[in-house]
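Structure first, commentary second.
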Amino acid sequence: MEFNEKLQQLRTGKNLTQEQLAEQLYVSRTAISKWESGKGYPNMESLKCISKFFSVTIDELLSGEELITLAETENRSNLKKIYNYIYGILDMMAVAFIFLPLYGNSVGGYVYAVNLLSFTATTPFNLAVYWSAFAALIIIGIGKIISTHLDKEKWGGIATKCSLTITALAVCFFAAAREPYITVLVFLLLIGKIFVWIKQMGMK
């Protein structure tokens with residue numbers, strides 16, 4: 001008997017609905033439905049809760065092959081989380097581009113490297129774009145970390161797409177504005193994000 005059949009049998013044996021079992025295990029009814037339909041397995045924490053609630057061992061719930069599948073799924077899930085956290089941190093690193101002296105201020109025929117707070121040798125429009133891009137990346141990075149912590153994969157996916165788009169546009173804009181230092185660093189940031197994104201895609 002497969003895990004999904006065992007879970008359904010144990011639940012009906014206690015005369016519980018999927019909703020009632022979900023409340024006991026502190027998961028959603030959708031999760032119970034997915035497990036009972038054979039579309040996925042619970043993580044180790046949920047599996048321990050199921051084992052304790054029904055007073056059965058994990059070995060009784062899962063066959064050897066299912067345990068291997070669960071371990072592989074858990075490993076992929078953990079790696080994806082790590083990559084998501086790294087991605088969020090990369091976005092939040094945009095705060096460094098505000099405080100590092102990466103912009104050229106021309107004063108009396110000399111060019112001085114200054115941070116964005118002191119940068120005046122550009123148009124108000126350009127400054128607005130610089131600040132908007134960095135603020136957006138920082139906010140997206142925070143959102144990415146929060147969505148990962150809350151297991152909101154859909155939100156994380158949207159954040160990733162927005163982040164890649166903004167970073168790519170920022171590279172083009174800084175290059176057009178002839179800001180070599182920040183262009184190179186944002187380009188390297190984009191490469192790092194693409195690398196992490198490709199690794200994430202490989203986990204599916």
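Just so you know, glycine gets a Cβ as well, placed from its N, Cα and C.
Swiss-Prot lists 7-61 with the feature domain 'HTH cro/C1-type', giving sequence analysis as the kind of evidence. Annotation of the published mutagenesis Arg11 to Lys in Swiss-Prot: Loss of activity. Does not affect DNA-binding and cellular localization; the original residue is retained in the structure shown. Annotation of the mutagenesis experiment Ser33 to Leu in Swiss-Prot: Loss of activity. Does not affect DNA-binding and cellular localization. One mutagenesis experiment named in Swiss-Prot is Gly64 to Ser, and its note says Loss of activity. Recorded in Swiss-Prot as a mutagenesis result, Gly64 to Asp carries the remark: Constitutively active. Does not affect DNA-binding and cellular localization. In Swiss-Prot, the entry for mutagenesis Glu179 to Lys states: Loss of activity. Does not affect DNA-binding and cellular localization. The structure shown retains the original residue.
Features as recorded by Swiss-Prot, highlighted on the structure.
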| residue | record | DSSP (3 states) |
| --- | --- | --- |
| Arg11 | mutagenesis position | helix |
| Ser33 | mutagenesis position | helix |
| Gly64 | mutagenesis position | helix |
| Glu179 | mutagenesis position | coil |
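For Glu179 (mutagenesis position), the nearest of the mutagenesis positions by C-alpha distance turns out to be Ser33; the candidates were Arg11, Ser33, Gly64. The CA atom of Gly64 (mutagenesis position) is located 22 Å away from the CA atom of Arg11 (mutagenesis position). Along the domain 'HTH cro/C1-type' (7-61), the predicted structure has mean pLDDT 91. Arg11 (mutagenesis position) and Ser33 (mutagenesis position) have their C-alpha atoms 12 Å apart, to the nearest angstrom.
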